[in-house]
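Everything below concerns the one structure shown next.
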Amino acid sequence: MSFSTINSNVNKTTGDSNNNTTENSSTADLLGMDLLQSGPRLMNTMQPNNSSDMLHINNKTNNVQQPAGNTNISSANAGAKAPANEFVRKLFRILENNEYPDIVTWTENGKSFVVLDTGKFTTHILPNHFKHSNFASFVRQLNKYDFHKVKRSPEERQRCKYGEQSWEFQHPEFRVHYGKGLDNIKRKIPAQRKVLLDESQKALLHFNSEGTNPNNPSGSLLNESTTELLLSNTVSKDAFGNLRRRVDKLQKELDMSKMESYATKVELQKLNSKYNTVIESLITFKTINENLLNNFNTLCSTLANNGIEVPIFGDNGNRNPTGNTNPATTTAIQSNNNTNNASPATSTVSLQLPNLPDQNSLTPNAQNNTVTLRKGFHVLLVEDDAVSIQLCSKFLRKYGCTVQVVSDGLSAISTLEKYRYDLVLMDIVMPNLDGATATSIVRSFDNETPIIAMTGNIMNQDLITYLQHGMNDILAKPFTRDDLHSILIRYLKDRIPLCEQQLPPRNSSPQTHSNTNTANSNPNTINEQSLAMLPQDNPSTTTPVTPGASISSAQHVQQGQQEQQHQIFHAQQQQQHHNAIANARSDVAIPNLEHEINTVPHSSMGSTPQLPQSTLQENQLS
């Protein structure tokens, strides 16, 4: 709509009127009322297209014929109002149709409406009826149409029948069953725009008072100045459309930025949670390391209190110069076997602590693989797991050892009371009696036989307990074939199998001779009493035969004689300790009981309490 259209309408309205001077004021009033009432619309549409329109406006303004005294037309035009915004009408229809009574409804007096559940209102109503993504945007839109939230005190919110979380809004023209009041609800005008309209209204009033007076010679000048003022405060429709599109684009970008900001906030919270978890893990790891260090210090203190010196390694310049050739540094301390000592049973204890190897030095497993183990060692395997028995027996036979198997601690004690072995592999967790308690009882009558613990519990406190019960070393489960070979090399490489050790001479003292069977003077003769004390054949006990080797009949005879000597020697040794064992049997049920039995330590036994260093490799024992 332009000024030419307005003037043409004015001419049409006044075309049938007389040229009465009183009509000038009525026409001016009519024009002023229309401009005042439709000011916002005029400012959007009053931009002329070219200079010819401007001249047309000025000419029409100067040639207006003022009708005489028909004021009803003015009042009729003043009563026409633009339709209300669709936003308000949608909200009114929802409330009138009562489509969501559990979410939004009229109040009892009908002068306001209340949102009962903002969450359901956001998820059910906004996506289907409005262009708002959240409830806050909907509230801002209500404020633009001069809706106000009804404020309540905390006490009133608690007593409110609609709930404490309800939102109540009101507008003087927005009431139940009052549809005609919607035309009076319009968007609020911004402050800057109000100022411009005030200037336009002043100009129009001045135009009504001065510009339409025919006696005023400066009327045309006032008309021109008023038109210029109005046009300077308006924009073209195209410019307004471009501005509106830019605003919509900015609004979309703002919404996208909000969504991205929310997603970034969520990711930041996740990262913060992960960071806190990592910090807690590091703190826990630090605590565990401190506990391990304290336990290690306790272990070193315990070893020092028991007379075992722990070497202290300095820097690279103060290390043992032979560290490149020796894989371990051995510190041996032998206590005096004094009967007046508080501890009745003493033995030789040696501690092997690994030295830091040089880059060119061989690993312990590689060095152990180069050492050949003598054949003929007799090993007692105390294990209750069938798979471990099968695999361990297979490895022991491969290394030339004979194996006897028992499945619990009590059987191990009974077997060690009757027979002697070069080495004992003792499991810890077994039925009837555990391995640690069984070892402490065995040490009451046998301090010579090396006993190796086979266990998966390798905590520092457990290792200290095993060593205190008399075990020499620990073979940590799961272990490999090389780990088992390393243990055998460590304890048997410098020993002579019991079956090959020399028997007591024939011309011994009468007392010794009386305790020795006369048939033992001939190594090739086996006494029936000695055979009765020999261990029965076990399915797991076999004589090792090297694969691929050709054994003649003479070798078979010689091997049988060596086995007979081994068995006779076992019988003789156990006969000598029979009386001491009988006294210790009464204390079998009491673990860690000290007995006054002094046994001469074996000179060739290298008892080495050492922490397990096995590595999980192929052929593991579970």
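In case you wondered, yes, glycine gets a Cβ from its N, Cα and C as well.
Listed in Swiss-Prot:
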type: DOMAIN; residues: 378-492; note: domain 'Response regulatory'
type: MUTAGEN; residues: ASP427 to Glu; note: Augments activity
type: MUTAGEN; residues: ASP427 to Ala; note: No activity
type: MUTAGEN; residues: ASP427 to Asn; note: Diminishes activity
type: MUTAGEN; residues: ASP427 to Arg; note: No activity
(request) Measuring CB to CB from ASP427 (mutagenesis position), give everything in the same chain under 8 Å that is also at least six residues away in sequence. (result) VAL382, GLU383, ASP384, ASP385, SER388, GLY435, ALA453, MET454, THR455
(request) Give the three-state DSSP assignment (helix, strand or coil) for ASP427 (mutagenesis position). (result) strand
(request) May I have the DSSP-based helix, strand and coil counts for the residues of the domain 'Response regulatory' (378-492)? (result) 52 helix, 24 strand, 39 coil
